[in-house]
Amino acid sequence: MQLVQLANFVLDNLVQSRIGFIVLFHCWQSDESLKFAQQFMKPIHPILVYHQFVQMRGVLNWSHLELSYMGHTQPTLAIYVDIKCDQTQDLLEEASREQIYNQHYHWLLVGNQSKLEFYDLFGLFNISIDADVSYVKEQIQDNNDSVAYAVHDVYNNGKIIGGQLNVTGSHEMSCDPFVCRRTRHLSSLQKRSKYGNREQLTDVVLRVATVVTQRPLTLSDDELIRFLSQENDTHIDSLARFGFHLTLILRDLLHCKMKFIFSDSWSKSDVVGGSVGAVVDQTADLTATPSLATEGRLKYLSAIIETGFFRSVCIFRTPHNAGLRGDVFLQPFSPLVWYLFGGVLSLIGVLLWITFYMECKRMQKRWRLDYLPSLLSTFLISFGAACIQSSSLIPRSAGGRLIYFALFLISFIMYNYYTSVVVSSLLSSPVKSKIKTMRQLAESSLTVGLEPLPFTKSYLNYSRLPEIHLFIKRKIESQTQNPELWLPAEQGVLRVRDNPGYVYVFETSSGYAYVERYFTAQEICDLNEVLFRPEQLFYTHLHRNSTYKELFRLRFLRILETGVYRKQRSYWVHMKLHCVAQNFVITVGMEYVAPLLLMLICADILVVVILLVELAWKRFFTRHLTFHP
């Protein structure tokens, strides 16, 4: 055996693979092992390789192979196996049972078997598509100092789902005691990446877990597939159909077949049952329907790419009595401004009375007023000017007219600013409810209905948020006997439209379509929206140890880069309601006018009371004069 040349080949292979740790399973004699190790200690490449020798002779049981011989913390560990040894068959079978022909181990299987003999040996082994296995056939050349090593790439698209062993020649190396050279390529593998050469899964049938919530599972598989394949009524099971169409694109890219496993929920608990449970227990290879990446699920699954967005909201129209506000006409100015404005008007009223008094006493008779107005009359003139009212009394003096000019100028400025603020506030947007959080909603008196979705029920059962517990206690437990607590999306949206104050909880990707169908543009702007649960992303999941992880990730990234994903998402998923309030006239409702009418009624009552007091006082005063002449 040409051990020096073999050591040089192994070292060169490790350098090309960027690996610094190797375990060598062999059946050499002690002096041969020493010779091989000495060549490793004085390598032709300036690198340090950690190596460990395992003598296969005398090993009777290869159980717990990975734990006993391959414990490491490196990204990849190289493993050399001498196929000519008698114990090789048992070792390779145990590696197949433990499923360690994967990307974490760089296998070098060295022997002189023909490709057909190697195929018969490895054909029954569980080798994965991400396997890094090389079969190396050595052949001593004529000069006896150089050895040719033909390297073959070995992988399987999936033994348990119909895949066949693939052995493809890669290249040939020629090694002498000093150096190794690549002499020729045996195929075109070097032109593409590892997964570029393995992207065609033509011989396997992938098992895909799919959720269907809007059709009974008693239907045949063909009927369910036909439903998921339809492109109309995008609001019905939109998330499941969105994921299904992405999976069909993946199928076309991989040129494979798929067997769909249908379920009516994502999971019964976090990782048990449903489509998620099928991937966890490895009865499915992939989830077509995106799901949440929770902490519990990530112990068993890997999220390979974002393929969705989850948003549940509570919508309701503002109740008619919720917008009644007594201070709507006082809002343009703060209390301090109102006090100062009233003080200025009072001061001007006093100045006007002084002006009229001086004019009556000091001016010439022809310029005098017929009578001296009272202080109350001048106050009335001042406050009337603030309301853009004229006056029948006009000062004759220049000073008095300057006071009038200042009064009307101040009133004009204040009035225009006041009316602009009031009108803009009344005509800008309708009254919105003050309910902005789930806690406020739970503490309100509003009636609640929910869309009967599996993940909504699961969230109510497993959420640890205190506001959700309060919501369940106040809104759910009190309606356990109410058959209308759980309503389909269409009925729930219609009830929101017809009953202001009714709250409906639904998933936006499907529910928004009904809102856009049954609500006018103005009614959409009137809606209040409260986030039912934190917004979360949906991911396509594989099992944590899936051998298809990297291949599927690359294919999904390709779908994302080409814009196909964005096109599908915009078609299937509705994430936002569009309010175009500037395109229509908003009517001012009673919620704004009622405070004004209330103030007018109160003023009328006050006037009547004052009138009655004045009449009573006059009557009393008249009687008093009659009895005391």
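Note: Cβ is positioned from N, Cα and C throughout, glycine not excepted.
Here the original residues are kept at every noted site.
Quoted from Swiss-Prot, the note on the mutagenesis of T289 to S is: Results in a loss of odor-evoked response to acetic acid and a gain of response to butyric acid and 2-oxopentanoic acid; when associated with K-536 and L-538. Neighbour density for T289 (mutagenesis position): within 10 A of its CB lie 30 other CB atoms from the protein chains shown. According to DSSP, T289 (mutagenesis position) sits in a coil region rather than a helix or strand.
The secondary structure of Q536 (mutagenesis position), as reduced to three states from DSSP, is extended strand. Here Swiss-Prot describes Q536 to K as a published mutagenesis experiment; the accompanying note says: Results in a loss of odor-evoked response to acetic acid and a gain of response to butyric acid and 2-oxopentanoic acid; when associated with T-289 and L-538.
A 10 Å cutoff on Cβ-Cβ distances gives F538 (mutagenesis position) a total of 21 other Cβ atoms nearby, all chains included. Under its mutagenesis entries, Swiss-Prot includes F538 to L with the note: Results in a loss of odor-evoked response to acetic acid and a gain of response to butyric acid and 2-oxopentanoic acid; when associated with T-289 and K-536.
For Q536 (mutagenesis position), the count of additional Cβ atoms within 10 Å of its Cβ stands at 14 [all protein chains shown].
Between T289 (mutagenesis position) and Q536 (mutagenesis position), the C-alpha separation comes to 15 Å.
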